[in-house]
Amino acid sequence: MVENKSKVKDISLAPFGKMQMEISENEMPGLMRIREEYGKDQPLKNAKITGCLHMTVECALLIETLQKLGAQIRWCSCNIYSTADYAAAAVSTLENVTVFAWKNETLEEYWWCVESALTWGDGDDNGPDMIVDDGGDATLLVHKGVEYEKLYEEKNILPDPEKAKNEEERCFLTLLKNSILKNPKKWTNIAKKIIGVSEETTTGVLRLKKMDKQNELLFTAINVNDAVTKQKYDNVYGCRHSLPDGLMRATDFLISGKIVVICGYGDVGKGCASSMKGLGARVYITEIDPICAIQAVMEGFNVVTLDEIVDKGDFFITCTGNVDVIKLEHLLKMKNNAVVGNIGHFDDEIQVNELFNYKGIHIENVKPQVDRITLPNGNKIIVLARGRLLNLGCATGHPAFVMSFSFCNQTFAQLDLWQNKDTNKYENKVYLLPKHLDEKVALYHLKKLNASLTELDDNQCQFLGVNKSGPFKSNEYRY
């Protein structure tokens, strides 16, 4: 049975959520400009969009923008802790918008929400035209659903939750098993209708590129994460704002003078390290990439291995997009009152499950998303958001102005997919947004900051080989 009614924590929070949305409108000039430019033409009319992205106030304004462009929406969060319940309540009152999201979902509830957001119409195998994804969970569910349905059809083999490596995988496989027993063609039928997905984050893009390389993509994917106006703004400036916000709300510890270890010096790591340095911390970086490592050194940071610094650090932050970055052996060596958190998308950068199941430890919940673990040696360490995104679990994520950049890119990606649904422009591969749209997103935000652009004259344009209106850089240019 298809769930056609929103499921949120408390609908009475909607008025407060709407007020927060109104306040944030002024901080999201890009989205507001898109509404002005495109709203009248309803370019997304009749489009069915499933979103799996953090259900925050800023996300509510993205949903409202897509709705104002004519789309029908079904939405869930991409993290069990990241929903702002007042935002979910507010946006669920909009026409043609159905929301399945609340803070502190269980893993079973989380995957139920993802499945519900992907299931449209009277039949349970009627899905969306397009997906807005963050981390790739909605895309993963469709692809794994098709894979297991094929296995069931050919070999009568069902997903086996007993073979799961962890609790989340068990929930995921249980959902797919039940789904196949109920309708063995559900995900195959849903996948056939999907035009494409626009992916928000590094981890999700990594998943997509793996599938692309193995020719396993079932539909087009647009890589929003690597748009310059996403990667260099959301990833850097967003994390520079929301990491200290999350740490301070969670711990109330002074950061100045402390040793902060940032694992990873990509764009997210750069933003994190910058914020910690600005607060007076002594910042150490761990890196696998010599280019990123030398960038860190040139910015004045110490680059070390985790083994060198693990017993000295006061704060440990992972932001690599990899797995098992901080292992159980590292956690057991940390000094008393060390704080451990993650700002990468998934919870497997830190071996939290291994720690919480380790014999001889004692777990105390200090407050929501803050656990104090007594180790066998008597030291106590503090784990934030159980290894999930601490900036969304312990705070409210990136500020609206930064998210306006990212969500403009998401909107343009959805428009591009929908407008080209009957053309042969895209194959089942991963694509970047074109440069002129990147520049357009930046232009939308300059006025808000009272910035003025210099205009090239005809001679300068001819010399550079560019148009007055851009694009001004080649695709190979590294900002």
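Keep in mind that glycine also has a Cβ here, set from the backbone N, Cα and C atoms.
The annotation substrate binding site is assigned in Swiss-Prot to Thr56, Asp134, Glu200, Lys230, Asp234. Using a 10 Å radius centred on the Cβ of Glu200 (substrate binding site) and all shown protein chains, the other Cβ atoms total 29.
A simple way to gauge crowding: the CB of Thr203 (NAD(+) binding site) has 22 other CB atoms within 10 angstroms, across all the protein chains here. Under the DSSP three-state reduction, Thr203 (NAD(+) binding site) is assigned to helix. Positions annotated as NAD(+) binding site by Swiss-Prot: 201-203, Asn235, 264-269, Glu287, Asn322, 343-345, Asn391.
In this structure, Cys59 (mutagenesis position) is part of a helix by DSSP. When other Cβ atoms within 10 Å of the Cβ of Cys59 (mutagenesis position) are tallied across all protein chains shown, the result is 28. Listed in Swiss-Prot as a mutagenesis experiment, Cys59 to Thr is described as follows: Decreases sensitivity towards inhibitors.
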Cα-proximity to His345 (NAD(+) binding site), 10 Å cut-off, over recorded positions Thr56, Cys59, Asp134, Lys230, Asp234: Asp134
Neighbourhood of Thr201 (NAD(+) binding site), C-beta criterion under 8 angstroms, separation at least six: Asp134, Gly135, Asn225, His345
Residues Thr56, Asp134, Glu200, Lys230, Asp234 binding substrate per the record - widest CA separation, whole Å: 17
Cβ neighbours within the same chain of Lys230 (substrate binding site) - under 8 Å, at least six residues apart: Glu200, Val224, Phe405, Ser406, Asn409
Largest tally of Cβ atoms lying within 10 Å of a Cβ, found at which of the binding-site residues Gly264, Gly266: Gly264
Rounded to the nearest Å - Cα separation of Gly264 (NAD(+) binding site) and Asp234 (substrate binding site): 16
